[in-house]
Amino acid sequence: MYKRSLIAASLSVAALVSAQAMAEINGGGATLPQQLYQEPGVLTAGFAAYIGAGSGNGKAAFLNNDYTKFVAGTTNKNVHWAGSDSKLSKTNETNPYLSAHGSAWGPLIQVPSVATSVALPFNKSGSNAVNFADVNTLCGVFSGRLTDWSQIPGSGRSGAITVAYRSESSGTTELFTRFLNASCSSALEGGTFAITTSFGNSFSGGLPAGAVSAQGSQAVMNTLNAAEGRITYMSPDFAAPTLAGLDDATKVAQVRGVSPAPANVSAAIGAVTPPTTAQRSDPNNWVPVFAATASATDPSVRPYPTTGYPILGFTNLIFSQCYADATQTQQVRDFFTRHYGASVNNDTAITNHRFVPLPASWKLAVRQSFLTSTNNLYIGHSNVCNGIGRPL
């Protein structure tokens, strides 16, 4: 009798542990913020460890509930959220998702998480600061027009330049190619840069000769450090191990005399206003993107700032408004409460990882929209999520 009771109790505990494991909130995607999201305490209770897989894989995992985009061969887990530096395309991603899954899973939420620079670390010995005082020089390096370090004025270096880049669908690549698209002269470069998550497909003239690639932020940094003469574009969290490292222009290039340190993008980010109340029901309006000029039809498109470090953008969060499990619904609210809190929040961790916390006006807009029970955008709103939601 005792043995049967012990077995029954063991089975009950095993079932409970299994249910708890299944109930974890699974997410992953962009590697730019990977180390931030893996910092203890940034993700709140109930969240599984963040999996860095690239923005493209993160979006695909969420949009199709396909966990294999995070871990190949694992088909018994659901995807509950994603991180992406690449904004969801309203036409190609958000609208098809709502058509295919909206009735069963509910609307999606897309909001900026932190602001970021895109740094330009390089591996070329020398004591001079490397400064792309003229953006055309930067464009020439990444188009392949300029092939030797001696062609970068003031660098005090010579030898072949080798561009290292992300091989997979990367949101960091999208942030970088947005800048190149807006800033580079087609007449000078002999081609144009397309805004894309695939650097290999960006420049119409093809990749620079000898360019090398790797998958993920850390792998690209390893590739960069494997041989002299290499340069890449990178998350500030991976480009340098410390905040002071971002200001070391013998290892991380300046652009127009400015380093990619957070202080050099915070003023520009502070000038970006959140969507108006009337605009907030459209996920597209929540994520600002930069371009040569503002758009008359898309309020999320803002002109690049004229001061400070110019290569910047946001890394974003993608969640559902509705989850089938009430516990998960509350856990998602708890994370939003923490991450977008007015006083108790993740700002210290964000700053320590060389990112820029969202301004108070943005955090307030998120709380008003997704954490206020009388707002139709409220996470788990009974009128929207009645009997539907992403699966446990």
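The backbone N, Cα and C atoms fix where each Cβ goes, glycine too.
Quoted from Swiss-Prot for the published natural variant Ala53 to Val: In strain: MDR25. Ala53 (variant position) falls outside any helix or strand according to DSSP and counts as coil. Of all the Cβ atoms in the protein chains shown, 25 others lie within 10 Å of the Cβ of Ala53 (variant position).
According to DSSP, Ala164 (variant position) is assigned to a strand segment. Counting Cβ atoms from all protein chains shown, Ala164 (variant position) has 27 others lying within 10 Å of its own Cβ. Quoted from Swiss-Prot, the note on natural variant Ala164 to Val is: In strain: MDR25.
Recorded in Swiss-Prot as a natural variant, Asn201 to Ser carries the remark: In strain: MDR25. Using a 10 Å Cβ-Cβ cutoff, Asn201 (variant position) registers 13 neighbours.
In this structure the C-alpha atoms belonging to Asn201 (variant position) and Ala164 (variant position) are separated by 14 Å.
Between the CA atoms of Ala164 (variant position) and Ala53 (variant position) there is a gap of 18 Å.
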